[in-house]
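The structure follows.
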Amino acid sequence: MSGLHRSSSSSKNIGNCLPSKELLDDLCSRFVLNVPEEDQQSFERILFLVEYAYWYYEDNAVENDPKLKSLSLKEFTSLLFNSCDVLRPYVTHIDDIFKDFTSYKCRVPVTGAIILDETYERCLLVKGWKGSSWSFPRGKKSKDEEDHACAIREVLEETGFDVSKLLKREEYIEFVFRQQRVRLYIVAGVTEDTVFAPLTKKEISEITWHRLDHLQPASNEVITHGVSGLKLYMVAPFLSSLKSWILKHPSPVARRPNKPLKALCVWNARTSVGGNGTATVESQNRKSELRTTTMESNSRKPELKRTTMESHSTKPELRKGTMESHNTTATVESHNTKPVVDHSQDIKPGGSFINFKFNQSVILQALESGNSA
């Protein structure tokens, strides 16, 4: 999602009060200190924990207290490092730590699913909470998580739909964008009346069935917009391989050329309040897709506050921008093709922070002092 970026509460929140030291210390204790020791071994992992704390602050504290100011992740990180005793010694390095963390996130493997309807004429796309780009539901892998398991989890979080019974591990399309591997499993035959609704907060603004022929690039030179005007930064690179897959795997449900299926919005944050809105996508929606929006930083899509603390990741994903063909490679995997080697293990967490050491004894001392107090 995932890429999709969650948006802060700034559009609705007009508070100007910074979080108190008590609140910051509570968040630090809950999300950074009270975790397994292995998750405190590098700043990459620590920053992922800080990111969880950030989204808890935005989704709960800011929502419940209109006086609190909505912050960017970098602003929150700086405040937390200055407030937390065990993080304060590293404040002078905060810019380098945050820069390396953002770069590291762009190398974490991403998986998701290309969901096709029963006729294979339409695919399901999701749009981020803020911005107008569309993508297939997907997100970053957690530590030691298998590709297919990540895809199932991310699709469930972004759409509320469980693809575990339909996903075939050998059917996927894979690209490598610069240093980031992106694998999307092809999940075909999903019925139109399937109910979709994201489980995450402030991550997805719309879920829609889009016609594949409307997603085709407007020209060979422009792959970021479809013929209908939709922004397709995260979609266009997969369309050619998807078309080839469909030719080899005809749909069991006959198409009706005289009555083509329409694009269909199945969930919209503006019209769905705890429910599921359904509406046909009108031309006016397409016009809105053409509006240029400022690209969000890759640091803004953590994703759902994971119940399992991820060391590798959490939902943005690919950098939004024109994807040039010489920067990508693609693989369509089936029974008779050779599996792609996963180089993600070559990325050693903490490697970019080799000069920094997280002092575990200081953490334990701080916890003991807190308990005795």
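Every residue number used here counts from 1 along the chain in the order it is shown.
Glycine is no exception: its Cβ is also placed from the backbone N, Cα and C atoms.
Although substitutions are noted, the structure shown does not include any of them.
Per Swiss-Prot, domain 'Nudix hydrolase' is recorded for 106-234, and the stated evidence type is sequence analysis. Record note (Swiss-Prot), mutagenesis Glu154 to Gln: Loss of mRNA decaping activity. The unchanged residue is displayed. The Mg(2+) binding site annotation in Swiss-Prot covers Glu154, Glu158. Looking at Swiss-Prot, the entry for mutagenesis of Glu158 to Gln says: Loss of mRNA decaping activity. Feature annotation from Swiss-Prot assigns ATP binding site to Arg178, Tyr233; the stated evidence is similarity to another entry. Quoted from Swiss-Prot, the note on the mutagenesis of Gly226 to Ala is: Reduced mRNA decaping activity. Here Swiss-Prot describes Lys231 to Ala as a published mutagenesis experiment; the accompanying note says: Reduced mRNA decaping activity. Swiss-Prot documents Lys243 to Ala as a published mutagenesis change and attaches the note Reduced mRNA decaping activity.
I'd like to know what surrounds each of these features in this structure.
On the 0 to 100 pLDDT scale, the model's mean across the domain 'Nudix hydrolase' (106-234) is 90.
All protein chains considered, the CB of Glu154 (mutagenesis position) has 31 other CB atoms within 10 Å.
DSSP classifies Glu158 (mutagenesis position) as helix under the three-state reduction. Around the Cβ of Glu158 (mutagenesis position), the number of neighbouring Cβ atoms within 10 Å comes to 32.
The DSSP secondary structure for Arg178 (ATP binding site) is coil.
Every protein chain considered, the tally of other Cβ atoms within 10 Å of the Cβ of Lys231 (mutagenesis position) stands at 22.
Neighbour list (Lys243 (mutagenesis position), Cβ cut-off 8 Å, at least 6 residues apart, same chain): Leu212. Following the DSSP three-state reduction, the secondary structure of Lys243 (mutagenesis position) is helix.
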For Tyr233 (ATP binding site), list the number of other Cβ atoms lying within 10 Å of its Cβ atom.
20
Around Arg178 (ATP binding site), how many other CB atoms lie within 10 A of its CB?
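Excluding its own Cβ, the number within 10 Å is 11.
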